[in-house]
Amino acid sequence: MKSPLPWLKRRLSGRADSEHAQNLIRIIITTLFISYLGWRYQHTHGDTLMATWLILVGELLVSLGLMVAILLRPQVSHTRRLIGMLLDYTCTGAIMAIQGEPASPLYAVCMWVTIGNGLRYGSNYLRAATAMGSLCFLGAILISPYWKANPYLSWGLLLGLIAVPLYFDSLLRAMTRAVREARHANQAKSRFLANMSHEFRTPLNGLSGMTEVLATTRLDAEQKECLNTIQASARSLLSLVEEVLDISAIEAGKIRIDRRDFSLREMIGSVNLILQPQARGRRLEYGTQVADDVPDLLKGDTAHLRQVLLNLVGNAVKFTEHGHVLLRVTRVSGSAEDAVRLRFDVEDTGIGVPMDMRPRLFEAFEQADVGLSRRYEGTGLGTTIAKGLVEAMGGSIGFKENQPSGSVFWFELPMAIGEPLKSSTVRVPTGALVDAPEELESSNIIAFSNPFLRHRARVRSMRMLVADDHEANRMVLQRLLEKAGHKVLCVNGAEQVLDAMAEEDYDAVIVDLHMPGMNGLDMLKQLRVMQASGMRYTPVVVLSADVTPEAIRACEQAGARAFLAKPVLAAKLLDTLADLAVSTRQLATPATTVQVATSFEGVLDSSVLDELAALGMGEEFERQFVRQCLDDAQNCVGDIERDGTCSDWEQLRESAHALRGVASNLGLAQVASSGGELMRMADWQLQAEWRLRLSTLREQLKAGKDALDARVQGVKDGECSPRSNE
């Protein structure tokens, strides 16, 4: 038989008020009084005692009935509240009238019930309780010989029963008003921060975008130095905006925790890549120590953990002029088979924290000294953000001195043990832009120093539609997209987007979220209606300075394919477009083609390599590109065979995803299509068909290789030349 307690807890936990708690207290107190009377006067008989006992039993039965009513109908009920109040005062007043002096302590119960109703239900109930309690006590005064014999005491207590709750009512209303005003002020602050973020991000978008375009042009040494200064200043300003938004989200309780499997040591390595050069520039010793008993594979919010470490270790580097900065990770408790609690210590030999600042160390906009905000850059939000994120992840954070100088900031986090990570071989997601030289070398992907050139070599030209009400933003996006090889049409409103899409087809749309008239969300909803009625599907990327969780979630629900924050980074924008290009590519006949043997029709879409050739990088470059991409494709096929043999269907889909991306880069239509089919197959389908699919892939890849060899040989011998389709 199951215990009813879990059901009772679930039934009462979601109630809007605490009526059930007050009723439970009433039941407990009444039961105790009945038990006491039964024990104390078990051999005593009398009408007064019997009347008192019957009153208490009646109150207990009615209270039990109220509790049943609460369980059956958990919604707020003003009728039940009034019945409970009337029950309390009538029973208390009746017992005080019957018992006289022995029941005089019940006056405190009467006052307690009055104040309790006010605290639980507000001023209106406090005034109603005051009236009920006063009338019941007045009845006791008029009936009981004891209270009649003490008129000064009786009328004084009655006056107190009226005056004290009324004074408390004035305090309660003042407190309620203060809480309401504080809530409104906090909401106004959040709106102000969101608006200021939008206003800051909009000009930053133009500044950041144009400097990225400028960085790809020919500059002399002095111009490069000036450009680097501008970009560093823009990044610093953006960092300040991000910090203010982070603290706003933390205060509003809107931090979302996303727990995933990750490698702790790899994550710490990524932090070191950012902060170690800064420490080296300040001539500091910088190191990390991870204890041997700390597991490497964990499950947690790696993004927020990295942000906490960047804040704390970054502060240590910033406020240390001599000595060292050390990050230590140790295991506090937990079994390696289940979960662990890890402690992170950030030790430095810097300026330390003065005694008078320590109580306010984790408060917003605080630094160890007023003058430090001038000497060191920053808002003073780093430790506050770290505290909010650590507590949101279920941990604790603190500070201690580091003798003889400096400080140690520490935090502890509970972590689950992660699942073994997939193959460590470098995977290049479809359309991904790989920036790390080590990854590029190990994966044999051609690396161009110019991100726009790299994008043009891998992604075919697309027709883009851009909508933004700010001319500077439209200009930035147009320059970035055209430099990446795309054809761009810019409009200044959502209505123009719908009109343009009704006239022509576009491969992708980039739209600002907040525009005069119809905004981006309304445009998305209208576009989905149009597409449901037969219009060609077009992915939409939302670009906005409003990066609140509500805005991002609203865009996802409206059908946006991606959300990018202003100021847009060229690499992030190009990465997103590369992913869209692979998923929506229509292998149509282009304006410029290269003639290949008819036996290769359907195998090779030569327009992809034609666009690469149009960049004018030479025949040798094209041959090298083809050779290395074919090697990548062959490796992906080998990975598919290995994954199928191991029955690792999730990894097999990732291998097929990588193969589709490489094949699309070469224009191998059949291979790309087969890779896409593998990605969409269920586990049971893969288990039954993967060997047959693998055999087909190998045949298609061989045919594609022959077609590419024929093309490259034809270009080399001068047998085929570009021609224009009329």
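Each residue, glycine too, has its Cβ placed from N, Cα and C.
Since we're looking at a predicted model, the values are computed, not measured.
When secondary structure is read from DSSP and collapsed to three states, ARG15 (mutagenesis position) falls in the coil class. While the structure shown retains the original residue, Swiss-Prot records the mutagenesis experiment ARG15 to Ala with this note: Cannot interact with DSF. Significant decrease in EXP and EPS production, as well as in biofilm formation. Substantial attenuation in virulence.
Long-range Cβ proximity for ASP17 (mutagenesis position), meaning a same-chain Cβ under 8 A and a gap of 6 or more residues, is found for VAL76, ARG120, TYR121. Record note (Swiss-Prot) on the mutagenesis of ASP17 to Ala: Cannot interact with DSF. Significant decrease in EXP and EPS production, as well as in biofilm formation. Substantial attenuation in virulence.
Proximity of SER18 (mutagenesis position) to non-local residues of its own chain (separation of 6 or more, Cβ distance below 8 Å) is seen for ARG120, given in sequence order. Mutagenesis annotation in Swiss-Prot: SER18 to Ala, described as Cannot interact with DSF. Significant decrease in EXP and EPS production, as well as in biofilm formation. Substantial attenuation in virulence; the structure shown retains the original residue.
Among the mutagenesis results in Swiss-Prot, SER18 to Thr has the note: Has similar or increased levels in EXP activity, EPS production and biofilm formation. Does not affect virulence. The residue drawn here is the original one.
Among the mutagenesis entries in Swiss-Prot is LEU172 to Ala, noted as: Constitutive activation of kinase activity. Every protein chain considered, the tally of other Cβ atoms within 10 Å of the Cβ of LEU172 (mutagenesis position) stands at 17.
For the mutagenesis experiment ALA178 to Asp, the note given by Swiss-Prot reads: Constitutive activation of kinase activity. Less than 8 angstroms from the CB of ALA178 (mutagenesis position) sits no same-chain residue that is six or more residues away.
For 195-417, the entry in Swiss-Prot reads domain 'Histidine kinase', with the evidence type sequence analysis.
One mutagenesis experiment catalogued in Swiss-Prot, HIS198 to Ala, is accompanied by this note: Decreased production of EPS and reduced activity of cellulase and protease. No change in DSF production.
Residues annotated as domain 'Response regulatory' in Swiss-Prot, with sequence analysis given as evidence: 463-581. Sorting the domain 'Response regulatory' (463-581) by DSSP state (H, G, I as helix; E, B as strand; all else coil) yields 58 helix, 24 strand, 37 coil.
In Swiss-Prot, a mutagenesis experiment is listed as GLN496 to Ala, annotated with the note Decreases repressor activity of the response regulatory domain. The Cβ of GLN496 (mutagenesis position) has 18 other Cβ atoms within 10 Å, all protein chains considered.
A C-beta separation below 8 Å, combined with a sequence spacing of at least six in one chain, links GLU504 (mutagenesis position) to ARG463. Here the residue is the original one, while Swiss-Prot reports the published mutagenesis GLU504 to Ala with the comment Decreases repressor activity of the response regulatory domain.
Listed in Swiss-Prot as a mutagenesis experiment, ASP512 to Val is described as follows: Decreased production of EPS and reduced activity of cellulase and protease. No change in DSF production. Does not affect the DSF-dependent autokinase activity.
Quoted from Swiss-Prot, the note on the mutagenesis of ILE552 to Ala is: Decreases repressor activity of the response regulatory domain. The Cβ of ILE552 (mutagenesis position) has 18 neighbouring Cβ atoms from other residues within 10 Å, across all protein chains displayed.
Confidence over the domain 'HPt' (618-711), given as mean pLDDT on the 0 to 100 scale, stands at 83. The annotation domain 'HPt' is assigned in Swiss-Prot to 618-711 on the grounds of sequence analysis.
According to Swiss-Prot, the mutagenesis experiment HIS657 to Ala carries the annotation: Decreased production of EPS and reduced activity of cellulase and protease. No change in DSF production. Does not affect the DSF-dependent autokinase activity. In the structure as shown, the Cβ atom of HIS657 (mutagenesis position) sits within 10 Å of 19 other Cβ atoms. Classification of HIS657 (mutagenesis position) by DSSP places it within a helix.
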Practice item. Specify the count of other C-beta atoms within 10 Å of the C-beta of ASP512 (mutagenesis position). Key: 27
Point to revise | Residue pair HIS657 (mutagenesis position), LEU172 (mutagenesis position) - Cα distance, angstrom, rounded | key: 63
**Study point:** Nearest-integer angstrom distance between the alpha carbons (Cα) of GLN496 (mutagenesis position) and ASP512 (mutagenesis position)
**Key:** 13
Exercise for review: Mind giving me a neighbour count for ARG15 (mutagenesis position)? Other Cβ atoms within 10 Å of its Cβ, every protein chain shown.
Suggested key: 14
Revision key, fill the gap. For the domain 'HPt' (618-711), the DSSP residue counts stand at 86 helix, 1 strand, 7 coil
Study note, to complete from the structure: Whole-Å Cα distance, ILE552 (mutagenesis position) to ASP512 (mutagenesis position), is 13
Review point. To the nearest whole angstrom, what is the C-alpha distance linking ASP512 (mutagenesis position) and ARG15 (mutagenesis position)?
Key: 41
